[in-house]
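This report concerns only the one structure given below.
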Amino acid sequence: MSGVVRTLSRCLLPAEAGARERRAGAARDAEREARRRSRDIDALLARERRAVRRLVKILLLGAGESGKSTFLKQMRIIHGREFDQKALLEFRDTIFDNILKGSRVLVDARDKLGIPWQHSENEKHGMFLMAFENKAGLPVEPATFQLYVPALSALWRDSGIREAFSRRSEFQLGESVKYFLDNLDRIGQLNYFPSKQDILLARKATKGIVEHDFVIKKIPFKMVDVGGQRSQRQKWFQCFDGITSILFMVSSSEYDQVLMEDRRTNRLVESMNIFETIVNNKLFFNVSIILFLNKMDLLVEKVKSVSIKKHFPDFKGDPHRLEDVQRYLVQCFDRKRRNRGKPLFHHFTTAIDTENIRFVFHAVKDTILQENLKDIMLQ
């Protein structure tokens, strides 16, 4: 009996040894595969880290209506991303809305300011326009907009409405209303599609966070626009991670205007207060902050007739001399900085002027790369 067992054992031993070798081989293969996968993951993570390190993330900050969204549109235009049909239709809807709402504001302001009509028959045009309501927030169709074009044209020609417009610092009126009303014959056509200039001047408050990605000399840029109204500012903190630079935008021409939110606070003072909070925040100690004093085209015109000294009594100089006003504006923001070791980079800009923004952003890009990305290796 024992001989039989020994014989069976000798027969089974090679089979067991082969199984052990196969198991060991499988384990070695699995280990090699695990090491390969680990190397692949490490390489992927390294590529992602390099990509994140190379990404230039620019945050656009500033009070409402300072020109952030217009600047972002310019980045799309300058870097070759055309607006598709859907976007053009949305801009058309926004432009119709800007015209109708702006004209209603002017009709209402004329009445409240006690300005008489030049032509009494325009009162019925005014009443027709004031009866317009779009409670559902639905887009205004071109055929519907055309019904209002005769009334809009007649009202815009009336000296009573023009006088109300000249006193627009006393109430809230969008800056693009004049441009659109001046171009009403073109915009009122049934087959109207917005031009690039129309798109730049279309005003719609930013809600939430809007991003735009583009590449310059193989360096990826991400530009982030966040709503500037007081109700939107709590969303700013969601965007602070990984910031390379902040472009802080100010409407330089609004020194005689108050906020839409409270109708008391001077708009320029509000911008200075926001800037002070941002520029002195420890989170941004190593972040370059570049000041854009925007709407230069409007500032040039306003300085001629509206004295900044009336609203800022500490102003020294000629209130109707552009260079004196510009110098004062830069000083106002510069005084808000506690860290005097870093320079304040600033530019006077006109966000609706593509060539101006192209030139300024070229300089800004160089500043950002020199100040914050000296370790970037261009491929």
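Using the three backbone atoms N, Cα and C, a Cβ is placed for every residue, glycine included.
These figures come from a predicted structure and were not determined experimentally.
Taken from Swiss-Prot as is:
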- 65-70, 200-203, 294-297, A351: GTP binding site (BINDING)
- S69, T206: Mg(2+) binding site (BINDING)
- 54-379: domain 'G-alpha' (DOMAIN)
- Q229 to L: Constitutively active. Interacts with PPP5C, activates its phosphatase activity and translocates PPP5C to the plasma membrane (MUTAGEN)
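Features as recorded by Swiss-Prot, highlighted on the structure.
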{"residue": "E65", "record": "GTP binding site", "Cβ within 10 Å": "24"}
{"residue": "G67", "record": "GTP binding site", "Cβ within 10 Å": "26"}
{"residue": "S69", "record": "GTP binding site", "Cβ within 10 Å": "22"}
{"residue": "L200", "record": "GTP binding site", "Cβ within 10 Å": "24"}
{"residue": "A202", "record": "GTP binding site", "Cβ within 10 Å": "23"}
{"residue": "T206", "record": "Mg(2+) binding site", "Cβ within 10 Å": "18"}
{"residue": "N294", "record": "GTP binding site", "Cβ within 10 Å": "29"}
{"residue": "M296", "record": "GTP binding site", "Cβ within 10 Å": "20"}
{"residue": "A351", "record": "GTP binding site", "Cβ within 10 Å": "26"}
DSSP-derived structure type at A351 (GTP binding site), helix or strand or else coil: coil
Averaged pLDDT score, the domain 'G-alpha' (54-379): 88
Rounded Cα-Cα span from T206 (Mg(2+) binding site) to S69 (GTP binding site), Å: 7
Minimum Cα separation from T206 (Mg(2+) binding site), reported as the residue among binding-site residues G67, N294, A351 that achieves it: G67
Three-state secondary structure, which DSSP defines for T206 (Mg(2+) binding site): coil
